[in-house]
Amino acid sequence: MEANQCPLVVEPSYPDLVINVGEVTLGEENRKKLQKIQRDQEKERVMRAACALLNSGGGVIRMAKKVEHPVEMGLDLEQSLRELIQSSDLQAFFETKQQGRCFYIFVKSWSSGPFPEDRSVKPRLCSLSSSLYRRSETSVRSMDSREAFCFLKTKRKPKILEEGPFHKIHKGVYQELPNSDPADPNSDPADLIFQKDYLEYGEILPFPESQLVEFKQFSTKHFQEYVKRTIPEYVPAFANTGGGYLFIGVDDKSREVLGCAKENVDPDSLRRKIEQAIYKLPCVHFCQPQRPITFTLKIVNVLKRGELYGYACMIRVNPFCCAVFSEAPNSWIVEDKYVCSLTTEKWVGMMTDTDPDLLQLSEDFECQLSLSSGPPLSRPVYSKKGLEHKKELQQLLFSVPPGYLRYTPESLWRDLISEHRGLEELINKQMQPFFRGILIFSRSWAVDLNLQEKPGVICDALLIAQNSTPILYTILREQDAEGQDYCTRTAFTLKQKLVNMGGYTGKVCVRAKVLCLSPESSAEALEAAVSPMDYPASYSLAGTQHMEALLQSLVIVLLGFRSLLSDQLGCEVLNLLTAQQYEIFSRSLRKNRELFVHGLPGSGKTIMAMKIMEKIRNVFHCEAHRILYVCENQPLRNFISDRNICRAETRKTFLRENFEHIQHIVIDEAQNFRTEDGDWYGKAKSITRRAKGGPGILWIFLDYFQTSHLDCSGLPPLSDQYPREELTRIVRNADPIAKYLQKEMQVIRSNPSFNIPTGCLEVFPEAEWSQGVQGTLRIKKYLTVEQIMTCVADTCRRFFDRGYSPKDVAVLVSTAKEVEHYKYELLKAMRKKRVVQLSDACDMLGDHIVLDSVRRFSGLERSIVFGIHPRTADPAILPNVLICLASRAKQHLYIFPWGGH
């Protein structure tokens, strides 16, 4: 964002974005009486606020008027709002209300998709001006947002140069206007004039103005203003439209050369000013190399009867590869409660933002929210094929009953009314006006929205009811001056996330209401409405379709998380938790301070561990350095550490060092822990139980099917692993890989190794396998090492040609020692195929193929996995190691068995 912020500020005491633009003269006749400068200043404030709200999820413009009686807005304001949305349907995005001396404009969020008038595609952003110009025959035309959007989309699709097997780089198409030959009768007459070293005063140029030619005459009295106004429009217009010639000092009607008298202009100063004006023009590239705008500037003598009379200026502008602006676009957004202008680069990035174009997304995932139909700040959301769609998740979690008001989750509601006398009566009284919908309870809606929990809050409840706006209730144990601020902040965050994360495109607000459950009497309740504004009727949910659409956006808000693909794609993409994962994630941490989570291979245990640590920070108001994540191997430790949500260590480091400041511990891949360095479980319990305010969190994630050794794990007996939850929905692997996992899991269940507790594998019959994801499973036997390496290199080459990158590939061997053994042969084969370098799993974000051991890659994943000679010292755990190997592959798995077995 630009540092120079607009002096408009968001008012903090509302559960919505409310921008106060100060006093504005309203009424058509009143506005006509204003001086033009005041009328324009008032209009600019209102338009900036409207633009910022359209681009930031919607909200309210609040302005003061001089009279209390109702008055119309004014035609100039109405017309400017219509121009802003480029539609005559003003009510689609703006509605007005008046209360006393306050005039409110309710602004719905902008969203992509077709214009209703002509079905053309809306731009991603609203802008007061694009600052993009183009030639239109003899005129310079400013592009509106719709034209700018189409122009930028076209510029973003140049020829593509492939450099290497996986880097696709846009190659700019650079052109220059051709130089003409005076002897050629077909030569361009404008270029012939441009090549001259002088012009004659009064000379009539032999060509008219056209798309390629513009004539301008200037007065030296206003030279600075002329350069400031003319150059930033005409030079970008030529650059954006095939190039052209700007002749300054030629009358545009008569084509007569007039120049400027030598007494009134310094040619060197003129050159400097024009060059400075051109070099200041913002240029945005979609290509490499990023070359500057190219032009030729000539200051030539104008002769009168053979004597120097003055000077003329000629500028030849070459076509530009991408986009040249006159200045930064006039577009606004709300950031950190300030109204800020967008930089040119940010504006172009948001205008041209599209869903990721990745082969893997189309093969593995289904789109739940697309940028092509979402609000400006939304991100694309994908779910794994075979998993619940957002509509199915909404029906599972937040279904709207046919003719009554439902309280959910029922188990939480029962707990709350058993813990707090009078709560049921208080809630039922509040719900009397509503006959259909859903009331969603939470111990803390703030925590659900990634905000900090507030002490003294019994619960929050979100009402989604027919013929009502959404209402967030906060129920306090006793009166609290900060209770209303908490409720307002939570409602504000919920409303913003429903639009900007959940992609809701309807008119929406969330009213905030605070209730106090008096300890003296269960029937007494003190309440305070936080939002004094009366929203238009269109903000109420009219029926089932509207309620379900809003609840589907709520599903994305609550179940969405940053996809691990985001780092690979270079843009933020969201995935959704499964209903089973969300059920565990939504459990009260205060009531489940210790929990064992048994998850089958590919059920999302590590994702859950990361989500739980984020929740711990908000529930217990603790810093990241007070949460410890412990795993067995260093690559997974590094991967989690890079997220900056906790302190991450390996088991060995955990047992070796003291952790005086740690309050909460999350342990992952615990089935592969050992006791060789000490009692890790005992140490973890002692650390989390030493706090004076009560025990901290100790959650342990494990999967006995992936036990890769025969030593003692240090886990307590299965009967003591309580409370315990199970993740049985397999979400990672393609169908052929999932079937292979099923087969190997059945082998383990039939004949488990001696260190796997009896009964812990009985979760297998409950396994749910997501289907519908195509993939590959190849088991290639009886190959020499050289043949294996050639096969790996050839297969990688084919995948890279299809759009995959080295970040998608892992080559896994049995032990760390074998890595060096195979590395030389693999590199030799890769170099023959002109592929890439290798690295171990400690650098998962690097642009390279991972070569490491199966054990060190535990907890990580790649789309394409090669398993070379998987074997173990004891055959009893070979099926476990094969599961560890296979479950790392999301889509394509190639196994080269040792000795053909």
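Any Cβ shown, glycine's included, is placed from N, Cα and C.
Copied from Swiss-Prot, the annotated features are:
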MUTAGEN   Glu209 to Ala  Complete loss of endonuclease activity
BINDING   Glu209, Glu214  Mg(2+) binding site
MUTAGEN   Glu214 to Ala  Complete loss of endonuclease activity
MUTAGEN   Lys216 to Ala  Complete loss of endonuclease activity
ACT_SITE  Lys216  active site
MUTAGEN   Tyr234 to Ala  No effect on endonuclease activity
MUTAGEN   Asp252 to Ala  Slight increase in endonuclease activity
BINDING   His285, Cys287, Cys321, Cys322  Zn(2+) binding site
BINDING   Gly599, Leu600, Pro601, Gly602, Ser603, Gly604, Lys605, Thr606  ATP binding site
MUTAGEN   Lys605 to Met  Abolishes ATPase activity without affecting its role in DNA damage response; when associated with A-668
MUTAGEN   Asp668 to Ala  Abolishes ATPase activity without affecting its role in DNA damage response; when associated with M-605
MUTAGEN   Glu669 to Gln  Abolishes ATPase activity, leading to abolish ability to inhibit DNA replication without affecting subcellular location
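Checked against Glu214 (mutagenesis position) by C-alpha proximity, the binding-site residues Leu600, Pro601, Gly602 yield Gly602 as the nearest. Straight-line distance linking the Cα atoms of Gly602 (ATP binding site) and Asp252 (mutagenesis position), rounded to a whole number, equals 72 Å. Among the recorded positions Lys216, Cys321, Glu669, the ones whose Cα sits within 10 Å of the Cα of Thr606 (ATP binding site) are Glu669.
Cα spacing between Cys322 (Zn(2+) binding site) and Ser603 (ATP binding site): 45 Å, rounded to the nearest whole number. Around the Cβ of Cys287 (Zn(2+) binding site), 20 further Cβ atoms fall within 10 Å across all displayed protein chains.
With Tyr234 (mutagenesis position) as the anchor, the candidate recorded positions are Glu209, Lys216, Cys287, Leu600, and the one with the nearest CA is Lys216. Within 8 A of the CB centroid of the ATP site residues Gly599, Leu600, Pro601, Gly602, Ser603, Gly604, Lys605, Thr606, the other residues of that chain are Asp703, Leu727, Ile730, Val731, Arg732, Ser887. If you take the Cα of Glu669 (mutagenesis position) and the Cα of Lys605 (mutagenesis position), they are about 9 angstrom apart, rounded to a whole number. Each residue contributes its Cα atom, and for Pro601 (ATP binding site) and Glu209 (mutagenesis position) these two points are 71 Å apart. Rounded to a whole number, the distance between the Cα atoms of Asp668 (mutagenesis position) and Leu600 (ATP binding site) is 13 Å. Around Gly599 (ATP binding site), the C-beta neighbours below 8 angstroms that are at least 6 residues distant in the chain are Lys605, Met608, Phe701, Leu702, Asp703, Glu726, Leu727, Thr728.
Each of the mutagenesis positions Glu214, Asp252, Glu669 was scored by other CB atoms within 10 A of its CB, and the lowest score goes to Asp252.
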